[in-house]
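Beneath this line is the structure, given in structure tokens, with notes to follow.
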Amino acid sequence: MESMSELAPRCLLFPLLLLLPLLLLPAPKLGPSPAGAEETDWVRLPSKCEVCKYVAVELKSAFEETGKTKEVIDTGYGILDGKGSGVKYTKSDLRLIEVTETICKRLLDYSLHKERTGSNRFAKGMSETFETLHNLVHKGVKVVMDIPYELWNETSAEVADLKKQCDVLVEEFEEVIEDWYRNHQEEDLTEFLCANHVLKGKDTSCLAERWSGKKGDIASLGGKKSKKKRSGVKGSSSGSSKQRKELGGLGEDANAEEEEGVQKASPLPHSPPDEL
């Protein structure tokens, strides 16, 4: 009979042979679960192109707003003559600092418009979807959604990430923005900052995307209404002026007739000379 010491290696080898097929199976892929993939598809974070596009848009707007003042900043007093030297605020470092420090907070005014495509999904104002839902609620319709009503106006994950990426971009390309401010303001900021630096050699297609509106859009309807009002006012003014002319003409005719009547009645007939 075989001793126990000889049987021990065989006993250990048998379980290893059973586990061998499991060890040869391919390792599971690391990544999100199917549910996680659906959530990722639903929440599509902004691309670098989208971030740079709206950073440039807000920089242009902020520089335009702060460029209307004629304020002069006193930079201190001279050592010898005691006279202070000044610099225009529009060309000062203070203006550049104030704009760049607050620029990313302006992106929190944006909303996510899921009904739009491309980079146009980011825009200021309430999206058409939520505007419709708000109108239904105000009319007394019960709207059931996964998101509580109190959170409808909260900042979306996409917009929050837009602001977060903006902070990183402005810090990383601070010198480029400063160079444009001091030396290249005649060049388009979107082209200078995004196409030539931030997105150099990368996809820049979103920079050319423009939202032209569509049928039923509030903005376009408002523009048409205002034009109609203006044309109506113009028509009424032209009509009133025409009426005034007609009335004026009638008045002139009446006055002319009155004057003719006065002139006709004024000459007295000459009485024949009295005969002596």
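A Cβ is built for glycine as well, from the same backbone N, Cα and C atoms used for every other residue.
Original residues fill every noted site, and no substitution is shown.
Fair warning: this is a prediction, and the values are worked out from it, not measured in the lab.
Under the heading domain 'Saposin B-type', Swiss-Prot lists 47-269.
Under mutagenesis, Swiss-Prot gives ARG95 to Leu with this note: Does not affect association with TLR2, TLR4 and TLR9; does not affect cell-surface expression of TLR2, TLR4 and TLR9; does not affect responses of TLR2, TLR4 and TLR9. On its own chain, ARG95 (mutagenesis position) has PHE63, THR66, TYR89 as residues at least 6 apart in sequence with a Cβ closer than 8 Å to its own Cβ. In the three-state DSSP reading, ARG95 (mutagenesis position) counts as helix.
Recorded in Swiss-Prot as a mutagenesis result, MET145 to Lys carries the remark: Loss of HSP90B1-binding. Impairs association with TLR2 and TLR4; does not impair association with TLR9; partially affects responses of TLR2 and TLR4; affects responses of TLR9; does not affect cell-surface expression of TLR2; affects cell-surface expression of TLR4 and TLR9.
Annotation of the mutagenesis experiment SER231 to Ile in Swiss-Prot: Does not affect association with TLR2, TLR4 and TLR9; does not affect cell-surface expression of TLR2, TLR4 and TLR9; does not affect responses of TLR2, TLR4 and TLR9.
Confidence for the domain 'Saposin B-type' (47-269), expressed as mean pLDDT, is 76.
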